[in-house]
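Engineer: Please see the structure below; I have some questions.
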Amino acid sequence: MTTKKFTPTITRGPRLTPGEISLTPPDDLGIDIPPSGVQKILPYVMGGAMLGMIAIMVAGGTRQLSPYMLMMPLMMIVMMVGGLAGSTGGGGKKVPEINADRKEYLRYLAGLRTRVTSSATSQVAFFSYHAPHPEDLLSIVGTQRQWSRPANADFYAATRIGIGDQPAVDRLLKPAVGGELAAASAAPQPFLEPVSHMWVVKFLRTHGLIHDCPKLLQLRTFPTIAIGGDLAGAAGLMTAMICHLAVFHPPDLLQIRVLTEEPDDPDWSWLKWLPHVQHQTETDAAGSTRLIFTRQEGLSDLAARGPHAPDSLPGGPYVVVVDLTGGKAGFPPDGRAGVTVITLGNHRGSAYRIRVHEDGTADDRLPNQSFRQVTSVTDRMSPQQASRIARKLAGWSITGTILDKTSRVQKKVATDWHQLVGAQSVEEITPSRWRMYTDTDRDRLKIPFGHELKTGNVMYLDIKEGAEFGAGPHGMLIGTTGSGKSEFLRTLILSLVAMTHPDQVNLLLTDFKGGSTFLGMEKLPHTAAVVTNMAEEAELVSRMGEVLTGELDRRQSILRQAGMKVGAAGALSGVAEYEKYRERGADLPPLPTLFVVVDEFAELLQSHPDFIGLFDRICRVGRSLRVHLLLATQSLQTGGVRIDKLEPNLTYRIALRTTSSHESKAVIGTPEAQYITNKESGVGFLRVGMEDPVKFSTFYISGPYMPPAAGVETNGEAGGPGQQTTRQAARIHRFTAAPVLEEAPTP
């Protein structure tokens, strides 16, 4: 099976910061003190005295009464009311004071509500990113989020099961006595202000849980898991869980094995496409052996492991066993290290059980506990949806190899150059073949230049930056005289311009050994200039530094103007953002990538040492401005040139034959380039980042061109004329879950 190499990118995503909020309780109303005996009798005594005084005044005659005497009963009434008011309450707060405290406390809760609401929104966004809806998984395949969970990630071996209630990460802490809400003075609940107490209880119940939050199940916690209940719902949940695992975990860190009685069951046959179900080394006639078994013997190697430990990481990939037999995997209750068995069905012996209901909810059960609701909406995915995801993932692998078993054609060690760029003949390579790639197209700036000698695979140099899944943006090439360096550069440039429109890439070619490398390329519409060290172009060499500096400044100015034109807050961050606005319809002119190729840059730096500063600037800012640099030389020892400042930004290295092991190690980290023989012109090693060097052979395009005859395939060995070979008939095997046996070749 042919696969493309996929290098996982660790993505951080939204951040979640747990916190704690110490909730201030409502005020204490105080304890009512019962009145004393005197306080109880006093109102009656004062009432009797007032009545006696009125009786005396009436008996003595009203005419003899002074007006001031009439005020005395009124004064006594006022004194009695005041005494009653002062004697009641028993030390508690007055009503106006209680109302004021209540308003202040409700304002306090309103302020907290703003914080916890923002925290809840962040929590839902965090889990929505790391646990996207099953319908969004297909769009993640092929992006930098695919296989982005390393073994040390928090959610390594975790999968989404649905949405439901989650405890808020911003925990609400309440002061309590005996489990009840209490005031700061530890007064129990009955003595709290009742209205404020009611609101704080509602606040805790409302904001203590986050509703409709995506939920992840950490498989490493449990050795065995059973998913039962409604059969269709359980199967849909298991399908969604497996697809989530396959999209976010690379096959070298998570392996999926399947135990089933029907390997070609249409509801589960899609599993065979997952890279995680492919054996890393064993093959059959259809490619990698599928880890789909009908008997327990396929799991026998796992039984030799130690008991399951939730906190330990396996030495190899974590193994998820999908048991479709209802529990016949036969794993012991304590499980096995680095293994989780997920059984479809109500398997009572599992450590963790999920029971899916027809209404879409689900309950779960931990050991020695009863069932409780775990999701309000349980995930569900159809076999058709899963098949689309699995088939799309099948095109990727960690190594990007082509297995020998899948091909019954004679391996092509070298192919004519025009065939590699998609043409049947050189005559077909015309401007009509130029492509306008979208900015996110993986094939943009991906240049074929030869074949890997070990496998015969086509070799590409992807000069896009690493964030765009490329090997660039800057690199270095070394090769001594006769190594095929000039041939490599010509092949690289012609392959690029044969497939890419001039509006997407321009060239600035510099040759400091007389101009023979890029001879004739000044006629290409992609070429901005060809600069050599010929005497008549000496002034142009001196001006090249000014031209490149001006180009960097021009691109920065264009990004500032474009930012104002599209209404951005400031200058656009780079050409990538510029292209996004263009693809959305913004009226912006094309801003093609500038590919600067400098042959014999060591000679250039010896004559113009000030160029080292310019190259350093290109390496630093060229990434966002899309000015890509390739520095080529015969030797790093010419004139004592040192490029220490540039090396950290040179992300790909190419070494053809070198004169010493020191130069080979300086470029690709190994001495292998020194051992390339004189007869292997065009053979070299490509190293990208910290990966191992890959040996390749470039095309030979400087020889005479002969159109291929009908029915005959022309192979052009690097450094030699073409050879004619006929293609053998290919054998096609049906890709099944079960092993495909080898067939004897027919004479």
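Placement of Cβ uses the backbone N, Cα and C atoms for every residue, glycine included.
Given the structure is predicted, the values throughout are model-derived calculations rather than measurements.
Straight from Swiss-Prot, here's the annotation block:
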DOMAIN    456-665  domain 'FtsK'
BINDING   Gly479, Thr480, Thr481, Gly482, Ser483, Gly484, Lys485, Ser486  ATP binding site
MUTAGEN   Lys485 to Thr  Cells unable to export EsxB
MUTAGEN   Arg543 to Ala  Decreased export of EsxB
ACT_SITE  Glu600  active site
MUTAGEN   Arg623 to Ala  Cells unable to export EsxB
Engineer: Of all the recorded positions given, namely Lys485, Arg543, Glu600, Arg623, which is spatially nearest to Gly479 (ATP binding site) at the Cα level?
Structural biologist: Lys485
Engineer: Among Thr480, Ser483, the binding-site residues in question, whose Cβ has the most other Cβ atoms within 10 Å in this structure?
Structural biologist: Ser483
Engineer: For the recorded ATP site formed by Gly479, Thr480, Thr481, Gly482, Ser483, Gly484, Lys485, Ser486, name the remaining residues of the chain with Cβ within 8 Å of the site's Cβ center, in chain order.
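Structural biologist: Result: Gln634, Leu656, Arg657, Ser681.
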Engineer: Of the recorded positions Arg543, Glu600, Arg623, which sits closest to Thr480 (ATP binding site) by Cα distance?
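Structural biologist: Nearest by Cα distance to Thr480 (ATP binding site): Glu600.
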Engineer: If you count the C-beta atoms lying within 10 Å of each candidate's C-beta, which of the mutagenesis positions Lys485, Arg543 ends up with the smallest number?
Structural biologist: Arg543
Engineer: So among Gly482, Ser483, Lys485, Glu600, all listed as recorded positions, which is physically nearest to Arg543 (mutagenesis position)? Use the C-alpha atoms.
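Structural biologist: Comparing Cα positions, the closest of these recorded positions turns out to be Glu600.
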Engineer: Please work out the mean pLDDT for the residues of the domain 'FtsK' (456-665).
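Structural biologist: Average per-residue pLDDT within the domain 'FtsK' (456-665): 90.
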Engineer: Show which residues of the chain containing Glu600 (active site), separated from it by at least 6 in sequence, have their CB under 8 Å from its CB.
Structural biologist: Asp511, Phe512, Lys513, Ala632, Thr633, Gln634
Engineer: Could you round the CA separation between Ser486 (ATP binding site) and Arg623 (mutagenesis position) to a whole angstrom and send it over?
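Structural biologist: Ser486 (ATP binding site) and Arg623 (mutagenesis position) have their Cα atoms 26 Å apart.
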Engineer: For Ser483 (ATP binding site), which of the three DSSP-derived states applies: helix, strand, or coil?
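Structural biologist: Ser483 (ATP binding site) sits in coil per DSSP, no helix or strand.
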Engineer: So for Arg623 (mutagenesis position), how many other CB atoms are inside 10 Å of its CB?
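Structural biologist: For Arg623 (mutagenesis position), the count of other Cβ atoms within 10 Å is 21.
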Engineer: Count the other Cβ atoms sitting within 10 Å of the Cβ of Thr481 (ATP binding site), across every protein chain shown.
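Structural biologist: The Cβ of Thr481 (ATP binding site) has 11 Cβ neighbours within 10 Å.
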Engineer: In DSSP terms, helix, strand or coil for Arg623 (mutagenesis position)?
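Structural biologist: Note: Arg623 (mutagenesis position) is helical by DSSP.
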Engineer: If you count CB neighbours within 10 Å, which one among the binding-site residues Gly479, Gly482, Gly484 has the smallest count?
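Structural biologist: Fewest other Cβ atoms within 10 Å, among the binding-site residues Gly479, Gly482, Gly484, is found for Gly482.
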Engineer: Cα of Thr481 (ATP binding site) to Cα of Arg623 (mutagenesis position): how many Å, rounded?
Structural biologist: 31
Engineer: For the C-alpha pair, I'd like the distance in angstrom between Lys485 (mutagenesis position) and Arg623 (mutagenesis position), rounded off.
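Structural biologist: Spelling it out, the Cα of Lys485 (mutagenesis position) and the Cα of Arg623 (mutagenesis position) are 25 Å apart.
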Engineer: When DSSP states are folded down to helix, strand and coil, where does Glu600 (active site) land?
Structural biologist: coil
